[in-house]
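S.K.: Supplied in structure tokens, the structure appears directly below.
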Amino acid sequence: MRSKSSEGDLQPEDTQSREDKETTATYSEDTKPETQKERNAALDNLAKTPIQLVVQPTPLTPAITPCEAPPPPPPPKPSSDNNNSKRLKVKDQLIEVPSDEVGRVENNIDNFPFYHGFMGRNECEAMLSNHGDFLIRMTEIGKRVAYVISIKWKYQNIHVLVKRTKTKKLYWTKKYAFKSICELIAYHKRNHKPIYEGMTLICGLARHGWQLNNEQVTLNKKLGEGQFGEVHKGSLKTSVFAAPVTVAVKTLHQNHLSANEKILFLREANVMLTLSHPNVIKFYGVCTMKEPIMIVMEFCDGKSLEDALLSKEEKVSAEDKILYLFHAACGIDYLHGKQVIHRDIAARNCLLNSKKILKISDFGLSVKGVAIKERKGGCLPVKYMAPETLKKGLYSTASDIYSYGALMYEVYTDGKTPFETCGLRGNELRKAIIGKRISLAVEVELPVFIANIFEQSRQYETEDRISSKQIIQIFKEEVGFHEIETSGILHKLVNSLPRIHNKERKPAAVAV
């Protein structure tokens, strides 16, 4: 029931103020005063009575104790990326992705299409041409083998090291960890996940035909041994149905070689990739997927030119000497046209096949370019090197021509080493050549045009030397050699060599 009051001032009975709602004074109903005097006395007593405070508690939401599990979240939408219930945290920032979430993947790294085996950074970057291109390669950090993902991102080449966890040995680069490299690559590529700083894997580069599997190569007879490994006669299986091809195989020593030495070994293959000429040894491919690393090349069933010249059983004829020098000039000219400097032209690096075709081989020191400057120690073929190389470390097509003159000396002295009898070795010989105190001389009868080529190839100044094209032109004019395009093999056409008379004898140079 509401009490009446002035208009607009309605208040329910027994309504208390805000403070009265929070704090209430208690007294018994039978002590309620009736008279004004009693009421005043009651008020005095009430003032002396202590007030009891009754605080109404605010209801609280029940807390979840540590032993209680939180309510389950709603089931996620079906997605490979949201399948977190199967994932296990490896570290705070890593999540292990199970194999069934990745999907079907070829887990043998050797068969993975984007894996290129052992490869140097420079060789790798030459293959990355478009934005998003990537490949996986093997390298060495200290004595430990590691895998690197190389990516072309915008205008930069980025090399991301694949790391491994300590306990489970899982592979990771940024956030997710996997049981294999192949799963890591497949997951990031399929789901467009950044492999590093926002970079995604767009286009994987497959291996080329010259990147061979070790299982394709069979090693047979050992033919020799070099600085980095051995040379074997072997066979190469090019396809399931084709017969094996007889090849020469250079194998790299598996022990005690640094990553830089392995890269130097493979530099020969890198130079040979684009070469194809009848007077240059044919390149089949490399095996870099696993040890041993191998370079597979054409097998020449003859000897090296050096062995042929030194042979006492069968002397090299005058006609064949000219033929071999012509073949060598054609091979060198082809290399220079491809901007390749051989840097080790010598009879030991010229191979002969059963058809007496000479082929330039051994590209271990070769470099791409027209001219380079390189200062390095080690064992250098001083007796074949040009003065500018010995003095300043300059290599060019002209320095190859200077070495071609040394090859001519070997041919016409039946395999003698240049400066063999001068009594100087090493640094003493180097200083004598630089100081013009000694020069190479052929003390035998030479055809006039051969003597002229020799003299012009051994000029001290690079600009005074003859070029490979000029040498070939002289051979064609004097002897009549030419190239038959249908077979790509050089043949001797004109029938007789110019007669050599004593009056035509012209020493190319005189030892001082």
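Quick reminder: no glycine exception, Cβ is built from N, Cα and C everywhere.
What Swiss-Prot lists as domain 'SH2' is 114-205, and the listing cites sequence analysis. According to Swiss-Prot, the experimentally introduced change Ser150 to Asn is described as follows: In hc134ts; temperature-sensitive self-sterility in hermaphrodites but normal male fertility. Residues annotated as domain 'Protein kinase' in Swiss-Prot, with sequence analysis given as evidence: 217-485. According to Swiss-Prot, the feature ATP binding site maps to Leu223, Gly224, Glu225, Gly226, Gln227, Phe228, Gly229, Glu230, Val231, Lys250, an assignment based on sequence analysis. While the structure shown retains the original residue, Swiss-Prot records the mutagenesis experiment Gly229 to Arg with this note: In hc79; self-sterility in hermaphrodites but normal male fertility. For the mutagenesis of Val231 to Met, Swiss-Prot gives this note: In hc53; self-sterility in hermaphrodites but normal male fertility. The structure shown keeps the original residue. The active site, proton acceptor annotation in Swiss-Prot covers Asp344. The annotation that Swiss-Prot gives for the mutagenesis experiment Gly405 to Asp reads: In hc108; self-sterility in hermaphrodites but normal male fertility. Swiss-Prot lists Arg465 to His among its mutagenesis entries, and the accompanying note reads: In hc40; self-sterility in hermaphrodites but normal male fertility.
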S.K.: When you look at Leu223, Gly224, Glu225, Gly226, Gln227, Phe228, Gly229, Glu230, Val231, Lys250, which the record names as binding ATP, what is the longest CA to CA distance in angstrom?
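M.R.: Those residues reach a largest Cα separation of 14 Å.
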S.K.: For the ATP site (Leu223, Gly224, Glu225, Gly226, Gln227, Phe228, Gly229, Glu230, Val231, Lys250), what does the 8 A shell look like? I mean other same-chain residues with CB within 8 A of the CB centroid.
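M.R.: Neighbours within 8 Å of the Cβ centroid, excluding Leu223, Gly224, Glu225, Gly226, Gln227, Phe228, Gly229, Glu230, Val231, Lys250: Thr251.
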S.K.: For Asp344 (active site, proton acceptor) and Gly405 (mutagenesis position), what Cα-Cα distance in Å is obtained after rounding to a whole number?
M.R.: 12
S.K.: State the Cα to Cα distance, in Å, between Val231 (mutagenesis position) and Ser150 (mutagenesis position), rounded to an integer.
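M.R.: Per the Cα atoms, Val231 (mutagenesis position) and Ser150 (mutagenesis position) stand 32 Å apart.
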S.K.: Of the residues in the domain 'SH2' (114-205), how many are helix, strand and coil by DSSP?
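M.R.: Helix, strand and coil residues of the domain 'SH2' (114-205) number 18 helix, 40 strand, 34 coil.
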S.K.: By CA distance, which of the mutagenesis positions (Ser150, Gly405, Arg465) lies nearest to Glu225 (ATP binding site)?
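M.R.: In terms of Cα distance, Glu225 (ATP binding site) lies closest to Gly405.
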S.K.: Which of these recorded positions is closest to Arg465 (mutagenesis position) if you go by CA atoms: Ser150, Leu223, Gln227, Gly229, Gly405?
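M.R.: So, of the listed recorded positions, the one sitting closest to Arg465 (mutagenesis position) is Gly405.
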S.K.: Using all protein chains in view, find how many other C-beta atoms are within 10 Å of the C-beta of Glu225 (ATP binding site).
M.R.: 11
S.K.: Between Ser150 (mutagenesis position) and Gly229 (mutagenesis position), how far is it from one CA atom to the other, in Å?
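M.R.: Cα of Ser150 (mutagenesis position) to Cα of Gly229 (mutagenesis position) measures 28 Å after rounding.
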